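First the structure, which I've put down as structure tokens, then a few questions once you've had a look.
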Amino acid sequence: MSSVLMSKTVTPFLREHIPSIYAPIGKPGNQETARAENPNSKYCYRHHPDSKCRRAADKAKMVMIQSELDKLTSADQQAVTHVWSLFSAAPARHRDLMLQGILSQLCFPQLSFVSREVNEALKIDFISALPVELAQKVLCYLDTVSLTKAAQVSQRWRTLADSDAVWVRMCEQHVNRKCTKCGWGLPLLERKKLRNYTRQRQLAKGGPQGRVTELADSHDSQDRSVNQHGKRPAAEAEEEDPIKKRQCMAAAEASKAVTQPKTRSWKAVYRDRWQVSYNWKNSRYKLSVLKGHENGVTCLQLDDNILATGSYDTTIKIWNIETEECIRTLVGHTAGIRALQFDDSKLISGSLDHTIKVWNWHTGECLSTFAAHTDSVISVHFDGHLLASGSSDKTVKIFDFNSKETYCLKGHSDWVNSTHVDIKSRTVFSASDDTTIKLWDLDTRQVIRTYEGHVGHVQQVLILPPEYEPDEEVLNGASQDNQDAMSVSSGGSGSPSMSHAQIERAGSPGSHSSSHNLLPSSLPSGDEDVRHLYGSAFVADESRPLPPRYFMTGGLDSTMRLWDSATGRCLRTLFGHLEGVWSLAGDTIRVISGANDGMVKTWEPRSGKCDATYTGHCGPVTCVGLSDSLMASGSEDGTIRLHSFKPCRQ
């Protein structure tokens, strides 16, 4: 192309369009008119100088292009450069026209080359380009593996992927619950750390006599020498020596600096819990065997760093889990210990000597003894100011520590092996050798419902947390089975509906429930329907909390059963143990069971799947305990096996 021809064709084109490219300010007048007359007077979103999608030129590619261009003759270099200049200066409509013409002339190898180049050019960093709030919203949909990979892309991605706004959502979805999407559930550790901190503060304050009278929330209590405003009385402050006063202030500041909790990111919170959950899922644990009892271990309770065990040797031992040492032995019963429970200040035990004792487990002192039963005490459970005990005399005794009242609940025809008080709803669950479980109303002292289904002695009743919800397929399957049963019993009418009067009778005190006489699961959808199922006492007082909805039981028929306390339905039966189930423990994430076959099993409570089986005991496993990162089991072989799922660094 001659210079004359070039000046006649290329120069006018560039003269017309280049100013709008390098000075895209827009023409005066109406904005829409200016945009229509000057379509390239505004930057596109990709080439706008402020756009985060705009990438710097690829240095390697530019060097390669320059190298290839240098290989051409001067005329060819000028021609190629003019093509680039024309395309660069062309408006959007002209560019589209140029590209269509060029693409229509390309052969397949050239089309493949264009496809590869376009594929790379279309990739933009949309996370960095989006506003922070939208980018975090997008990242909230990723799982943990994808999030950790996203944090490795760039510093910008790492800042967004590690932000608290993303990981707090992840914690809400997994901590203290089972995620319905991925199946992972993470333990709630902070509550236990708070208790440990409270206990350490109590130990540092003074002797054990003062600790007995403190409540579980004693970390909120104030020093007696400090008034409501956090100040000492003026007279007392004036009497203090100035030097001593400065020393006290310095010590207080140092103590405050040490004890003040550090702020942690939500990602770190999630990581700590994920490590514990990973160890549970893969059965990675540290095993400790505690020996000290001279006979079989019958009961235990695990709480943070303290383990309490009872035995047929008539003693109760208090263990320090970290040091694996017995720090105290409680002696006073004259026969084997069958049940115990403790909190921060007291321990209550039930024995074969027909008595219940209240201990100060910090000192080993027996504070009081109750001789309310006429036979062996098999179970004890307290909640607040109420204590329930079950005995081989076939009765349940209720002790009210506030009113000093004691009364008896009669209805079982055999030993009462397990009791559980729910102080909010003022109800008690009891399990018996007569193969039934009963729900009692403490206001009327009558049976609300009797649950039938086990064919062997029922040894344990485990109340599931309020957050627990069974799988929908469990509810749907149970509902379908129940509807079929009702259709048959109604002469094939096919109508599963029940009248209001039937609901009243089904929820009345003393009613029986079994797998063949159940209420449809579609009924208790609202609070009013559920209240009718628990009887007239709950209907009359709408402010009264309802009893726990779901619970599990273990029996000597080698099965565990999941129950709906409102309908009386057995929702699921868990099989796996070869011999009778003696003990259960659980939380929102897992349930563990100990049986006469010497095995401990962990279960997923929603699906009913057995996650793992632990062996090692040389006798029946009579008791189990569970915390977020620990599992304890006691056996008639006289040992306690402690499984710690804490990360090694802890």
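Each residue, glycine too, has its Cβ placed from N, Cα and C.
Original residues only: the substitutions mentioned are not part of this model.
OK, Swiss-Prot features for this one:
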type    : residues  : note
MUTAGEN : L122 to D : Leads to constitutive sulfur system repression
DOMAIN  : 124-170   : domain 'F-box'
MUTAGEN : I127 to D : Leads to constitutive sulfur system repression
MUTAGEN : L130 to D : Leads to constitutive sulfur system repression
Among all chains shown, work out which of the mutagenesis positions L122, I127 has the most CB atoms within 10 A of its CB.
I127
Where L130 (mutagenesis position) and L122 (mutagenesis position) are concerned, what is their Cα separation in Å, rounded?
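Rounded to a whole number, the Cα-Cα distance is 16 Å.
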DSSP helix, strand and coil counts for the domain 'F-box' (124-170)?
33 helix, 0 strand, 14 coil
Let me check the 10 A CB neighbour count of L130 (mutagenesis position). How many other CB atoms are there?
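Its Cβ shell of radius 10 Å holds 15 other Cβ atoms.
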Can you tell me the mean pLDDT for the domain 'F-box' (124-170)?
82
